[in-house]
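Record features, source Swiss-Prot:
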- P642 to L: In cch; semi-dwarf plants with pale green leaves and ABA-insensitive stomatal movment (MUTAGEN)
- L690 to F: In rtl1; semi-dwarf plants with pale green leaves and ABA-insensitive stomatal movment (MUTAGEN)
- A990 to V: In gun5; semi-dwarf plants with pale green leaves (MUTAGEN)
Amino acid sequence: MASLVYSPFTLSTSKAEHLSSLTNSTKHSFLRKKHRSTKPAKSFFKVKSAVSGNGLFTQTNPEVRRIVPIKRDNVPTVKIVYVVLEAQYQSSLSEAVQSLNKTSRFASYEVVGYLVEELRDKNTYNNFCEDLKDANIFIGSLIFVEELAIKVKDAVEKERDRMDAVLVFPSMPEVMRLNKLGSFSMSQLGQSKSPFFQLFKRKKQGSAGFADSMLKLVRTLPKVLKYLPSDKAQDARLYILSLQFWLGGSPDNLQNFVKMISGSYVPALKGVKIEYSDPVLFLDTGIWHPLAPTMYDDVKEYWNWYDTRRDTNDSLKRKDATVVGLVLQRSHIVTGDDSHYVAVIMELEARGAKVVPIFAGGLDFSGPVEKYFVDPVSKQPIVNSAVSLTGFALVGGPARQDHPRAIEALKKLDVPYLVAVPLVFQTTEEWLNSTLGLHPIQVALQVALPELDGAMEPIVFAGRDPRTGKSHALHKRVEQLCIRAIRWGELKRKTKAEKKLAITVFSFPPDKGNVGTAAYLNVFASIFSVLRDLKRDGYNVEGLPENAETLIEEIIHDKEAQFSSPNLNVAYKMGVREYQDLTPYANALEENWGKPPGNLNSDGENLLVYGKAYGNVFIGVQPTFGYEGDPMRLLFSKSASPHHGFAAYYSYVEKIFKADAVLHFGTHGSLEFMPGKQVGMSDACFPDSLIGNIPNVYYYAANNPSEATIAKRRSYANTISYLTPPAENAGLYKGLKQLSELISSYQSLKDTGRGPQIVSSIISTAKQCNLDKDVDLPDEGLELSPKDRDSVVGKVYSKIMEIESRLLPCGLHVIGEPPSAMEAVATLVNIAALDRPEDEISALPSILAECVGREIEDVYRGSDKGILSDVELLKEITDASRGAVSAFVEKTTNSKGQVVDVSDKLTSLLGFGINEPWVEYLSNTKFYRANRDKLRTVFGFLGECLKLVVMDNELGSLMQALEGKYVEPGPGGDPIRNPKVLPTGKNIHALDPQAIPTTAAMASAKIVVERLVERQKLENEGKYPETIALVLWGTDNIKTYGESLGQVLWMIGVRPIADTFGRVNRVEPVSLEELGRPRIDVVVNCSGVFRDLFINQMNLLDRAIKMVAELDEPVEQNFVRKHALEQAEALGIDIREAATRVFSNASGSYSANISLAVENSSWNDEKQLQDMYLSRKSFAFDSDAPGAGMAEKKQVFEMALSTAEVTFQNLDSSEISLTDVSHYFDSDPTNLVQSLRKDKKKPSSYIADTTTANAQVRTLSETVRLDARTKLLNPKWYEGMMSSGYEGVREIEKRLSNTVGWSATSGQVDNWVYEEANSTFIQDEEMLNRLMNTNPNSFRKMLQTFLEANGRGYWDTSAENIEKLKELYSQVEDKIEGIDR
């Protein structure tokens, strides 16, 4: 452990002496000489870890945070209490006061300090309040978290009038208003018209601008003072001087600050003349190097000094040496808390990189970046990569950020941008011991927010000394950071011809039929497109085949390979000794996998690396996780690890192939999900060890920002988004199409006497299509009244329109291929279907409904009820929307069907009258009176969206990344909900985790919850559900800005409260009167990805649920309290622990692994799956110990689940539905809940579908049927997949396998689904042969899945069908073996 810490008492003597000499040589005139002891520190790592206590922050030792006054006769004591964000001020102020106490004859000072985050702890806050009771002076700085700002305000406000002085420097307005010095007060902050007070109104415009305005105020003091009343001028002057002292931050400045304030305002010192010096001012921005004689404001002067240094090695003298720019906080420099900065600079230079370390005194670093990193004449960067060591966003720091300004500066700089993390709210030991890694607050402020600027690589490089609160470098982490920064910089410097690239593809589950697994991506067609582009651009891609099909064959089985293999093509055989030499952590894998080589990716003697090289490009197949065949091992292995073959692959890529970069191709592999800390990894975490020093570029689906963020944080990836296939309407086929025609006939002929016969045909055909499972149908229609006939037809029509209009992605995307015109139409129609009040854009269907005197919501409701006239009107609105958008797009389409020249076309289209194609189209429909102004607004918006849809930057961004350039960041999510996701090719990020749920998300959440509750009441004799077990997904909450999170809050009856910055850190209970129903208990299963990204919101949820459990309300109106009291008594625990309801995996672990068992058929019975779920998902988050990680609470979990009457999940976008991925059934507890309930009653299972403007709540079985009809059994979908060949067959097989997963976890799949699938893919000889010949391995898995569904009792079919499946299985086995031979 000690080797991680880069400080004199843990280094070798020579290293310590070297650093000591460096330190002594870096003293500046503004820093007093400090003695550094070379004696070993006693019990350096024996401070009690917070992880074993309440999980909050370990407070620094008394000698730092509490200075006891020296008692002298007749010398008054002055007590100062302070609260600061940054620990460097704590140590600097302590040093200043300790020195003052030794020399002062006029006063003795008692100082008590708190870091702002410490005030979350109840006991610490109480101590703070007690300390304030006899304090003379209070100081606060950088208090920007609202809940803590309120706590500080409440405590200080009580003592403000009594205290002699209250000084608050840049913080939230409610804290700033506490300021008072004599007659100077800020209690009316923001209400005065004077320039001084108007300054603070800028707080709302952004904290970075606010802080920089304060600095400007300091520089322009004389001008400001003339606007102040004369009686306040002197006190205001002293406040400004205080700010100057504080920003100066050095012990000398802070000592003079204490002298000035105490001498001016403490009554006991009135009449005593206390001398103090003026503040020593430093550059607001500049360049600082620990060996330089001064700070520099000019880059040329800095280089003049740098190039004349005599202490540099030969590497630094090379003109082509890599140059790394560093961004530093001035406060660390001026307070002397800079040893971690020194360590990074020294490490970079020792490795041959030149360094330009810049700093800023405010919160906006964009100006210094442009000023010092970019040549003012050529506008070219003078650095090859940039690393921020602040740990904060480039503009705004820990307060309100200005990401557009940051992005603009970084685009001008155009180099890779890394943000490393110094531990601010944890000590080193806390971080090392924590399974979470970084504390939730640090993740939000120091990881999530910089990512919005385009930052990568959140490597923890500095810790905090628990004795002094000062920073120290973590040596191994500093090495990792510096090497990676240099490697990113080398991409800028190296020629294309010499760069080596390792493209990594995935195969999951492991099988030849699955090589090239990636969500919605035709992997090999895309790789071929990338390689062709690389070759044209000057990269060495020797031997590239002529097409993607040949490329697949060569990767799977190269006939001319050096090594023969029955599996994939072997690129390299690695002997055990070589593997151990190249893989320092190989021994750590032996606990789980034994001695190498093991039996995975091995021939028994060597470890095998699968793939093939084409010149300087290697295409390799990432080994699988290793537990696929035996997922039950994960139940018993507390220290899961990659296997030797997995480690060998990455050792080969880095140290034998010597890749300059690795490109992980598609969503997603296993690297980022390997065991280790959630965020802020150590060198003992497997993702960190595996990726080593290779720059990582990762193509990730634009609709999956949550897992992309995991890849960004845990595998240090520069994630580049790719488009998912644009959604199309499912359409109708076979009997469903016939039904549509019959309904059209009925509408035309119902009054001619043929109505009853047509209705009878509709009923008969609907039953043949199995719609009687969804619609209550009579036996026949002859005896029905006209009203009842309309009702039956309306309900059937509504159901088939639901199927027809269902959105689905057809086919697979190819990198670099823009959408066709028709694909653009489908996307734009769906974009137009949503209201966007924030942009004052009405939904197109709403505009059309309005012009015929209807509200679109009424039409939706009527259609849902099966009212025939409303179903027909909705169909007309839908058709008119498509037609109008098609007419618009056709004007921008060439003869090949591609969208071109959007900008020029739009200019001519957005005129008036007949030139507008949508007006022309609608003039021939019943909607000819639609509001033209509203139409013009929505089509103007669609025109902008169209430009984004057809823009292709996926290849361009990859080239930028490989050339060491900045890839512009952008949000991930659903492009229909949020068109800002487009164009793809962005460095994908999530969102500020503290910004959800938004107000709009809460409004949507309430609608869904009320519909869910009403539906359950309808089917449960009018009773409210007492408990709902539900799932929170990371991606869903990013796409919807927290809708499902909001659903949980509304179920229990609380509302989120946002602070000034829009951050949600508090909740308040909604009264039972307003709620109008009982508070419903919840059991929340958070996905591992949600846990990683939104642990602050898990904290919020847990606090909210426990708050509700403690409300003094009748238990029949508060089911949370009812169950918590029952469980507390049953388990002998307190009510807060019994109210634990927020669960997930253990830290660093993901999924229930039921999907692994199902995909590999490696389970015996459903109880085994249920045991896996309980073992993997019973880890609870505790808001009373937020830094302690996830703790196993299986008993509480089981008891909470046993009360559930409803299980519930959300679908939020058209791209991913229940059977598209295994995640949904992997997290479904339906059968488990049934087994835990005392009455053994199966809970109701519901799915909320918010993929369209008309949100629905369906049963699970209804949703599975809808999914089967629109995808698996739909020719439009499966033919679209077949057009992608090899990979398309795998997609079809995956849907069938996931359907079996739903049978296993819920029993909600109808027999006819399997029967129809068998008819579609097996009984059809032509289809059967296409599947077998295109991808025999995946077809074999499909046959196996059918047989398994029958064997497990999920599918009852004829003996003939089973016999045919067995015969086909034998045939395909022979075919595969023939291919292999």
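Numbers run from 1 along the shown chain.
Cβ from N, Cα, C; glycine included.
Substitutions noted, but not modelled.
In the three-state DSSP classification, P642 (mutagenesis position) falls within coil. Taking the Cα atom of each, P642 (mutagenesis position) and A990 (mutagenesis position) are about 27 angstrom apart. For the pair formed by A990 (mutagenesis position) and L690 (mutagenesis position), distance between Cα atoms is given as 24 Å, rounded to the nearest Å. Counting every protein chain shown, the number of other Cβ atoms lying within 10 Å of the Cβ of P642 (mutagenesis position) is 28. Sequence-distant neighbours of L690 (mutagenesis position) (same chain, 6+ apart, CB under 8 A from its CB) are P642, F646, A647, Y650, L671, M674, S715. Over all protein chains present, the Cβ of A990 (mutagenesis position) has 25 other Cβ atoms lying within 10 Å. In the three-state DSSP scheme, A990 (mutagenesis position) falls into the coil class.
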